[in-house]
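Colleague: Below are the features I grabbed from Swiss-Prot:
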ACT_SITE  His168  active site, proton donor/acceptor
ACT_SITE  Cys264  active site, nucleophile
BINDING   Asn22, Asp65, Asn71, Arg90, Arg139, Asp170, Ala258  L-arginine binding site
BINDING   Asn524, Ala525, Asp603, Ser635, Met636, Leu637, His638, Asp656, Asp679, Val680  NAD(+) binding site
MUTAGEN   Asn22 to Ala  Loss of arginine dihydrolase activity
MUTAGEN   Asp65 to Ala  Shows residual arginine dihydrolase activity
MUTAGEN   Asn71 to Ala or Asp  Shows residual arginine dihydrolase activity
MUTAGEN   Arg90 to Ala  Loss of arginine dihydrolase activity
MUTAGEN   Glu118 to Ala  Loss of arginine dihydrolase activity
MUTAGEN   Arg139 to Ala  Shows residual arginine dihydrolase activity
MUTAGEN   Tyr167 to Phe  Retains 9% of arginine dihydrolase activity
Amino acid sequence: MTSRIRFLMCPPDHYDVDYVINPWMEGNIHKSSRDRAVEQWQGLYQILKEHAIVDLVTPQKGWPDLVFTANAGLVLGDNVVLSRFLHKERQGEEPYFKEWFEGNGYTVYELPKDLPFEGAGDALLDREGRWLWAGYGFRSELDSHPYLAKWLDIEVLSLRLIDERFYHLDTCFCPLANGYLLYYPGAFDSYSNRLIEMRVAPEKRIAIAEADAVNFACNTVNVESIVIMNKASDALKQSLTGVGFQVLETPLTEFLKAGGAAKCLTLRVTEPVRDEVHANVYVESRIIRIEGHLLDSGLINRALDMIVDTGGSFQVLNFNLGEQRQSTSAAEVKVSAPSHEVMEEIISLLIDLGAVDLPQDERDAKLEPVIQDGVAPDDFYVSTIYPTEVRINGQWIKVENQRMDGAIAITQTPNGLLAQCKILRDLKAGEQVIVDVLGIRTIRKTESREQRNTQEFSFMSGGVSSERRVELVVEQVAWELRKIRDAGGKVVVTAGPVVIHTGGGEHLSRLIREGYVQALLGGNAIAVHDIEQNMMGTSLGVDMKRGVAVRGGHRHHLKVINTIRRHGSIAKGVESGIIRSGVMYECVRNQIPFVLAGSIRDDGPLPDTQMDLIKAQEEYAKHLEGAEMILMLSSMLHSIGVGNMTPAGVKMVCVDINPAVVTKLSDRGSIESVGVVTDVGLFLSLLTQQLDKLTSPYVSKVG
């Protein structure tokens, strides 16, 4: 027997499932057998006594979970951090555990009352004593980890739990002797799994399957080469014996009903201290402020959910609620993250929501030089669609050329510092680029409940009068088109060939002819099939009047391409009279600029199609400047490209029959975006009908 190893247990005299505080308890209230629980506990107790010393804490009536002594606290040397239970059903256990620790000569540290930490259930020492694995996500708070590092003088590695079945770290994670680790990867987020893989060599990691995990195979007591558990599959037992462990199974099914097994029923109270190991914690905290219609728009919920979903935790320090419906609210939130990497990701997302530092915490943005043309520093800040300002030398500077997925470059000009979004290929050596997430803020429009609730419209979806809902969107779009046209504004259309295939070409042609469109962006295909329809009456070989395939029609588009190539351009085809109507005809006749961006699948292509991708992107960006509205008509590829080039504030209408496409295009966080799930030909037909109701015939000033 290894007499120096000691464990603390509590007899199950008052054990029962009296309430539900984890998924395992659901359906098991008062369904546990006291006699069987005592028998199973005694089985574990006797096995453990053969390999270690076992101390007992006195059971207390009214506290059925006192039997799970792993949650008493966390012991290292002569120090113990007492648990702060999340649920009131267990908070009454704290004084009894504190009394036992103090009576046995331990120095007891107590966390603030509002900071949950559930002891060795959520904090497991590496069996070599090198560091402490600390879990968070369901019971213990991430903010408790710096206290553990300070009081126990040890490096703390934070792991986020994401499967509610494994609500404590010890239900899915068990450090073993000789540097081995038994764990269930599915219980952790990707960052935590990566951290585990960085710290534990592949040959030392024993990853278990879900079938073993739900039998609490990781809730194991390890005494040197002995592992004591509820149950293990033959494959798991073979893995453990293969690396030198002796597996001892003892049934603990009565305790599984409350969400615990062998490890939960024990607390190791002799944990040696390594003198060369000292405190190190990677948890970062930062206080942010967010303002707006936080409640009725759901903004505060989105911000807090975003923090948790990205791997952080939060504490709302102050919340000032607007006094009236039109008043805005403000909140100060402490954000914590397990590492700087995760903190950067969280803050980047919060910046998109309009979060800012407290005035006293404002700092200049961090800059790093571009070393190689077209290559940003590794940690560069990725720009978004929202108007952005960066803090340089104590001054906030507006970022020019706002767009998604760029870097923010800082250059000195005769008129002062210039901050502008640049795509990576345009970066030049010597420029300074914003890195990290300090000194960055976005300027967001105040968002109300009404705006959030009218984001996306579906045609023929569930609900009452869904067709009417699409008509309502069409009415709004028509009204906006009319207003922009009459004010001399700019509307850009990006369209795919489906517009032609669905019979929408004549309606789009009319929009161009009547002055509602100031630029057309698309690919080779929309022009090819538009011209095919107007020269040969087919689109992709289908007769547009009868809706049937024409014999040999699959060759029509190639003949059209060949004809236009012979003339040299679409404009020359119009001038020669071979193109007499259609979308491209109206663009040429009304001097509406168009850009056709090529792709690897293009036939021909048409002579007007820009096959240089970089030039095509530049031409797209040029024609998007000054746009007030963009109609994205059934072209996911080109529409996504346009969306990435477009700053917030531009109204976007995304139309596609595929809901996934609409969601992808419209869900960019812009409150000006509207998604319409419907047939694009039908949408354009409804749109022109609605415009007829709003306006008198329009006479073109050109031609």
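The count begins at 1 with the first shown residue.
Glycine too: its Cβ is placed from the backbone N, Cα and C atoms.
Help me see these features in their spatial surroundings.
Modeller: Around the Cβ of His168 (active site, proton donor/acceptor), the same chain contributes Ala70, Asn71, Glu118, Gly121, Asp122, Gly135, Phe138, Arg139, Leu161, Cys264, each under 8 angstroms and 6 or more positions distant in sequence.
Take the CB of Cys264 (active site, nucleophile) and look out to 10 A: across all protein chains shown you find 26 other CB atoms.
Around the Cβ of Asp65 (mutagenesis position), the number of neighbouring Cβ atoms within 10 Å comes to 26.
With a cut-off of 8 Å between CB atoms and residues at least 6 apart in sequence, the same chain places Glu164, Tyr167, Ala258, Gly259 near Asn22 (mutagenesis position), listed in sequence order.
Look at Asn71 (mutagenesis position): DSSP puts it in a helix.
Proximity of Arg90 (mutagenesis position) to non-local residues of its own chain (separation of 6 or more, Cβ distance below 8 Å) is seen for Ile21, Trp63, Asp65, Asn71, given in sequence order.
Glu118 (mutagenesis position) carries neither a helix nor a strand DSSP state and counts as coil.
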Colleague: Rounded to an integer, what is the Cα-Cα distance in Å between Asn524 (NAD(+) binding site) and Asp170 (L-arginine binding site)?
Modeller: 59
Colleague: Looking at L-arginine and its recorded binding residues Asn22, Asp65, Asn71, Arg90, Arg139, Asp170, Ala258, figure out the farthest C-alpha pair and report it in angstrom, whole number.
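Modeller: Value for the max Cα separation, rounded to a whole number: 18 Å.
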Colleague: Going by a 10 angstroms cut-off between Cβ atoms, which of the recorded positions Glu118, Asp170, Asp603, Asp679 has the sparsest surroundings?
Modeller: Asp603
Colleague: Just the number: how many Å between the Cα atoms of Asp603 (NAD(+) binding site) and Asp170 (L-arginine binding site)?
Modeller: 60
Colleague: What is the Cβ neighbour count of Asn71 (mutagenesis position) at a 10 Å cut-off, with all protein chains included?
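Modeller: A 10 Å sphere around the Cβ of Asn71 (mutagenesis position) contains 26 other Cβ atoms.
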Colleague: In angstrom units, rounded to an integer, how far apart are the Cα atoms of Asp170 (L-arginine binding site) and His638 (NAD(+) binding site)?
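Modeller: Just about 49 Å between their Cα atoms.
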